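Quick look at what Swiss-Prot annotates:
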type: MUTAGEN; residues: Cys26 to Ala; note: No change in thylakoid targeting, normal autotrophic and photoheterotrophic growth
type: MUTAGEN; residues: Cys29 to Ala; note: Almost complete loss of thylakoid targeting, normal autotrophic and photoheterotrophic growth
type: MUTAGEN; residues: Arg196 to Glu; note: No visible phenotype
type: MUTAGEN; residues: Arg215 to Glu; note: No visible phenotype
type: MUTAGEN; residues: Arg219 to Glu; note: No visible phenotype
Amino acid sequence: MPVKFPSLKFEQLKQLVLVAAIAVFCVSCSHVPDLAFNPWQEIALETDSTFADIAFTEDPNHGWLVGTKETIFETTDGGDTWEQKLIDLGEEKASFSAVSFSGNEGWITGKPSILLHTTDGGQTWARIPLSEKLPGAPYSIIALGPQTAEMITDLGAIYKTTNGGKNWKALVEGAVGVARTIQRSTDGRYVAVSARGNFYSTWAPGQTEWTPHNRNSSRRLQTMGYGKDGQLWLLARGGQLQFSTDPDAEEWSDVIAPQDKGSWGLLDLSFRTPEEVWVAGASGNLLMSQDGGQTWAKDTGVEDIPANLYRVVFLSPEKGFVLGQDGILLKYNPSTEVAMVP
């Protein structure tokens, strides 16, 4: 006896086939090419800290790496191996946020109210006392020359010293408020993203106040920074990237989505060369563009790293590092050819 299938089930089957076809089409559209070679070497460090910053002395092989949980590492071979160091801060539980060197003079900032100074490449570190009235906690510092540095707090208060930290001059009258991220350009400008990512502020030398700017889309801002030529860039929630098209930070390029998968969070961006861009993100996500951000490729050699990659730092086109959580550190290997596989 012939079996009759209800028409409803047949319609359901057609819908399932259609959904499957759409899914396959979307996957093919959102595919990001892979890099043929992985130019990053994972450096094994025995710590579960999240790294915040890295800097080198006048000796290109001698560097320092800092992070949470009072973490400080030193290298004397260009970053291939690292030795953990301890600095006695008493009973305070510090979280280091930045390190910077000019020659052999260096500075380290951290919470709560931590500022360290060295004049001998880090053989000895002295703690610089900070006023209890300091607006916010030290967020970052830039060594500018002998006895000279510029420090910014997490509330956007900017100070400069020219005598090794004995005295500080305020460069801005008003704070910006609690900031999510703050970055400085090579010519001394700053951009700060608000704690909730709903607006950003800019400051330039000579200005007395921060200038607030509304974000240009419904997506909350993740972080912002400056490219090699001083051009602003931004990363927004959902894995979106934009570059500024005017010096006033009011006009922006069309949205670029390095990955057409909104679930991937992008956390930092850095230029290796004027055209080669690297973007790091959650769950070992590392992407590269060779044409200034127009097309992208994914470094699948690091995608199995079970950690967020928070910072990409290129000290030169040949020397770069990726800083992550749980003690993850990647070192750029320029001898590895970088090529895209379609």
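Using the three backbone atoms N, Cα and C, a Cβ is placed for every residue, glycine included.
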Inter-residue C-alpha distance, Arg196 (mutagenesis position) and Arg219 (mutagenesis position) (nearest angstrom): 11
Other CB atoms within 10 A, centred on Arg219 (mutagenesis position): 18
For the mutagenesis positions Arg196, Arg215, the one whose C-beta sees the most other C-beta atoms within 10 angstroms: Arg215
